[in-house]
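As structure tokens, the structure follows; a few thoughts come after it.
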Amino acid sequence: MTSSVTISVVLLISFITPLYSYLSIAFPENTKLDWKPVTKNTRYCPMGGEWFLEPGLQEESFLSSTPIGATPSKSDGFLCHAAKWVTTCDFRWYGPKYITHSIHNIKPTRSDCDTALASYKSGTLVSLGFPPESCGYASVTDSEFLVIMITPHHVGVDDYRGHWVDPLFVGGECDQSYCDTIHNSSVWIPADQTKKNICGQSFTPLTVTVAYDKTKEIAAGGIVFKSKYHSHMEGARTCRLSYCGRNGIKFPNGEWVSLDVKTRIQEKHLLPLFKECPAGTEVRSTLQSDGAQVLTSEIQRILDYSLCQNTWDKVERKEPLSPLDLSYLASKSPGKGLAYTVINGTLSFAHTRYVRMWIDGPVLKEPKGKRESPSGISSDIWTQWFKYGDMEIGPNGLLKTAGGYKFPWHLIGMGIVDNELHELSEANPLDHPQLPHAQSIADDSEEIFFGDTGVSKNPVELVTGWFTSWKESLAAGVVLILVVVLIYGVLRCFPVLCTTCRKPKWKKGVERSDSFEMRIFKPNNMRARV
């Protein structure tokens with residue numbers, strides 16, 4: 001069934017292709033991107049798709065310029081984590097030892113992070129783990145190691161102000177070389193410590209088209225601006241602002257383009273038509289802005305925004321996503337934005353810059369397109385693919401199938417639907433321990449304990465634990481019996497030893513005359529009596 005539908009779709013496309021020989025799309029400028037898992041609570045929706053100006057409007061173009069930033073769309077850096085790893089020995093007076101391990105989060109110092117970062121770059125940074133226990137009798141002793149860990153972490157860049165932007169930063173942005181995060185035990189350090197002058201950034205040439213009603217008097221409220229980076233910018237919400245010594249205007253989305261004071265429309269100077277921007281106005285980028293902040297009141301953009309939010313609702317409910325759902329999350333106009341894909345069942349995103357490209361149709365035999373203009377040279381627009389069921393998937397739902405390379409959003413726009421566009425796949429956000437709550441500080445007061453890893457707590461069990469095998473127990477029994485017999489023998493022999501030690505005594509009433517020596521002195525009659 002699927003193959004027959006695919007064949008019919010390809011046949012249908014073959015008839016439609018001549019009518020759409022130059023299909024204009026907004027697509028990532030690089031053929032490969034650096035993908036990261038989408039974390040929970042992410043609901044970024046880009047600015048709506050490009051508007052088509054009314055046929056009755058007169059269009060004129062003028063050469064302008066826009067800052068592209070002194071840094072790329074993302075900046076390399078490192079997260080520095082600090083914790084105290086503690087081994088506690090509770091040595092009781094009656095014998096047992098209680099050994100516990102715990103981890104305590106602490107705020108790293110600048111010197112600790114610099115030292116650890118130098119070791120990390122040289123490949124000598126190691127985690128010592130828990131220290132060995134140090135036990136003192138009848139006391140509680142702590143042994144601790146200060147463990148500093150370094151992990152690479154890329155952040156976005158606000159091209160205009162030179163600020164780093166990331167959900168981990170407090171408030172979502174940072175302009176220092178040592179940035180606090182929502183986790184008190186972690187700080188972010190940029191890989192390049194050099195401070196850049198904002199006005200030292202490059203300004204790229206840009207052709208801006210201005211549309212107006214030629215039947216009415218030219219005023220700011222009746223002007224619409226358009227460029228390859230700006231889809232539909234209303235003059236009514238545009239103001240005049242000097243930036244780095246250049247005259248220019250700031251669009252409603254916060255982006256700035258130069259506008260020469262000599263530029264005219266129907267012999268009327270364009271720059272004075274706009275009012276001055278309020279004092280303290282900053283030039284901003286909308287890359288990290290929330291979808292609700294860039295949503296305008298025009299009905300053409302409400303649909304895109306609703307479809308995008310509906311897709312995030314599916315992600316939140318952990319429902320499977322189709323390639324068409326992914327296309328709703330992507331930017332529809334040139335400029336900085338985010339691209340989405342599915343990698344091993346995980347919804348992933350990447351920072352990118354969308355550029356205008358022209359393709360032969362919504363279904364291609366090869367992933368090739370023309371840049372700069374419809375008359376340009378065709379080149380590969382994408383080379384990075386991931387497994388997606390029986391097919392492969394690229395950015396924003398772009399499918400690599402047996403029937404060709406399909407762009408779901410553009411196929412639906414032409415009323416072409418097939419089963420492959422609705423192929424479902426698990427695409428859940430990653431449960432990362434660092435959830436992006438940029439407006440609050442994460443609670444790092446919790447301490448991690450690994451429980452009692454010491455010896456027995458019972459003195460009786462402690463004694464019986466001395467004998468770990470039956471041989472030792474038998475030997476102990478024999479020794480005990482011998483000791484008892486020895487003690488009994490000593491007690492029995494003690495009276496005998498005491499008797500032999502006594503001295504002889506003379507009997508009372510025995511005269512010494514009975515001795516042999518005295519008999520010779522006795523008379524005979526006395527001897528006879530004796």
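Every residue gets a Cβ built from N, Cα and C, even glycine.
Substituted residues are absent from this model; it holds the original ones throughout.
Here Swiss-Prot describes I16 to V as a natural variant; the accompanying note says: In strain: Isolate CIN0360R and Isolate CIN0360V.
A natural variant is reported in Swiss-Prot for this position, L19 to S, and the note states: In strain: Isolate CIN0309R, Isolate CIN0318R, Isolate CIN0327M, Isolate CIN0327R, Isolate CIN0331M, Isolate CIN0360R and Isolate CIN0360V.
Among the sequence features in Swiss-Prot, the natural variant Y22 to S is noted as follows: In strain: Isolate CIN0309R, Isolate CIN0318R,in Isolate CIN0327M, Isolate CIN0327R, Isolate CIN0331M, Isolate CIN0360R and Isolate CIN0360V.
For the naturally occurring variant N30 to S, Swiss-Prot gives the following note: In strain: Isolate CIN0360R and Isolate CIN0360V. The Cβ of N30 (variant position) lies under 8 Å from the Cβ of T352, each of these being in the same chain and 6 or more residues away along the sequence.
For the recorded site, K40 (variant position), the DSSP three-state label reads coil. Cβ neighbour count for K40 (variant position) (all protein chains, 10 Å cutoff from its Cβ): 13. Annotation of the natural variant K40 to R in Swiss-Prot: In strain: Isolate CIN0327M and Isolate CIN0327R.
For L128 to P, Swiss-Prot lists a natural variant annotated as follows: In strain: Isolate CIN0309R, Isolate CIN0318R, Isolate CIN0327M, Isolate CIN0327R, Isolate CIN0331M, Isolate CIN0360R, Isolate CIN0360V and Isolate CIN6514V. There are 9 other CB atoms within 10 A of the CB of L128 (variant position), with all protein chains counted. When secondary structure is read from DSSP and collapsed to three states, L128 (variant position) falls in the coil class.
D213 to V appears in Swiss-Prot as a natural variant; the accompanying note says: In strain: Isolate CIN0309R, Isolate CIN0360R and Isolate CIN0360V. In three-state terms derived from DSSP, D213 (variant position) belongs to neither a helical nor a strand segment and is classed as coil.
Among the sequence features in Swiss-Prot, the natural variant A219 to T is noted as follows: In strain: Isolate CIN6514V. When other Cβ atoms within 10 Å of the Cβ of A219 (variant position) are tallied across all protein chains shown, the result is 14.
Using a 10 Å radius centred on the Cβ of G222 (variant position) and all shown protein chains, the other Cβ atoms total 16. G222 (variant position) carries a helical DSSP state (H, G or I). Per Swiss-Prot, natural variant G222 to A is noted as: In strain: Isolate CIN0309R, Isolate CIN0318R, Isolate CIN0327M, Isolate CIN0327R, Isolate CIN0331M, Isolate CIN0360R and Isolate CIN0360V.
Quoted from Swiss-Prot, the note attached to the natural variant R264 to K states: In strain: Isolate CIN0309R, Isolate CIN0318R, Isolate CIN0327M, Isolate CIN0327R, Isolate CIN0331M, Isolate CIN0360R and Isolate CIN0360V. Cβ neighbour count for R264 (variant position): 14 (other Cβ atoms within 10 Å of its Cβ, all protein chains included).
In Swiss-Prot, a natural variant is listed as H269 to P, annotated with the note In strain: Isolate CIN0309R, Isolate CIN0318R, Isolate CIN0327M, Isolate CIN0327R,n Isolate CIN0331M, Isolate CIN0360R and Isolate CIN0360V. For H269 (variant position), applying a Cβ distance below 8 Å and a minimum sequence separation of six or more within one chain yields V261, K262, T263.
The Cβ of P367 (variant position) has D380, I381, W382, T383, G394, L398, K400, Y405 as same-chain neighbours under 8 Å, each 6 or more residues away in sequence. In Swiss-Prot, a published natural variant is listed as P367 to M, annotated In strain: Isolate CIN0309R, Isolate CIN0318R, Isolate CIN0327M, Isolate CIN0327R and Isolate CIN0331M.
Here Swiss-Prot describes L424 to V as a natural variant; the accompanying note says: In strain: Isolate CIN0327M and Isolate CIN0327R.
For the naturally occurring variant R502 to K, Swiss-Prot gives the following note: In strain: Isolate CIN0360R and Isolate CIN0360V.
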Practice task
May I ask which of the variant positions K40, L128, D213, A219, G222 is closest to R264 (variant position) if we compare their C-alpha atoms?
Solution key: A219
Exercise for the section: Work out the three-state DSSP category of P367 (variant position). Expected result: coil
Handout entry: L128 (variant position) to G222 (variant position) - Cα separation in whole Å
Key = 67
Problem - Whole-number Å value for how far D213 (variant position) lies from A219 (variant position) (Cα to Cα) - result: 10
